[in-house]
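As structure tokens, the structure follows; a few thoughts come after it.
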Amino acid sequence: MKTINSVDTKEFLNHQVANLNVFTVKIHQIHWYMRGHNFFTLHEKMDDLYSEFGEQMDEVAERLLAIGGSPFSTLKEFLENASVEEAPYTKPKTMDQLMEDLVGTLELLRDEYKQGIELTDKEGDDVTNDMLIAFKASIDKHIWMFKAFLGKAPLE
């Protein structure tokens, strides 16, 4: 019989709580510091992303609570446990540079979600698995759209 809601799943979800918290700060940073062509369109898009990934973070934390885990809840814990890294804004960046950084973080999340999908499938945790599949599908679409903005193919 498969083990459902194992320590591995709880650790994975908690890692994503940390990642998503750091990522939402990065999105805000892009939102505040962007300049140049497509400002109005991308500024609004960052609002949408901030909301979407804030909701993802909340869903992941609530799923973790539902399976008996304890989500990280301090800035120190987020920074110590995230693979998404802070990106201090020390000098102006072009819109393309900001979008490249955003895509890089989305790709990191996509790859980690893929690992989580495999883990939860192996463990038979269908609820967490379905949640991660839906989140990964959204991330895949964002990667495609931002790469198109940058004039790149989705798998480039």
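Any Cβ shown, glycine's included, is placed from N, Cα and C.
None of the substitutions listed is reflected here, since the structure keeps the original residues.
Fair warning: this is a prediction, and the values are worked out from it, not measured in the lab.
Summarising the annotation, Swiss-Prot assigns Fe cation 1 binding site to H31, D58, E62 and lists experimental evidence as the type of evidence. Counting every protein chain shown, the number of other Cβ atoms lying within 10 Å of the Cβ of E62 (Fe cation 1 binding site) is 12.
In the three-state DSSP assignment, the secondary structure recorded for E62 (Fe cation 1 binding site) is helix. Swiss-Prot lists E62 with the feature Fe cation 2 binding site.
Among the sequence features in Swiss-Prot, the mutagenesis site H31 to G is noted as follows: Slight decrease in DNA protection and significant decrease in iron affinity. Retains only one third of wild-type DNA protection and loses iron binding ability; when associated with G-43. H31 (mutagenesis position) carries a helical DSSP state (H, G or I). Listed in sequence order, H43, M46, D47, Y50 are the same-chain residues at least 6 apart in sequence whose CB falls under 8 Å from the CB of H31 (mutagenesis position).
Among the mutagenesis experiments that Swiss-Prot reports, H43 to G is described with the note: Slight decrease in DNA protection and significant decrease iron affinity. Retains only one third of wild-type DNA protection and loses iron-binding ability; when associated with G-31. Under the three-state DSSP scheme, H43 (mutagenesis position) falls in the helix class.
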Could you tally the C-beta atoms, other than its own, that fall within 10 angstroms of the C-beta of H43 (mutagenesis position)? 14
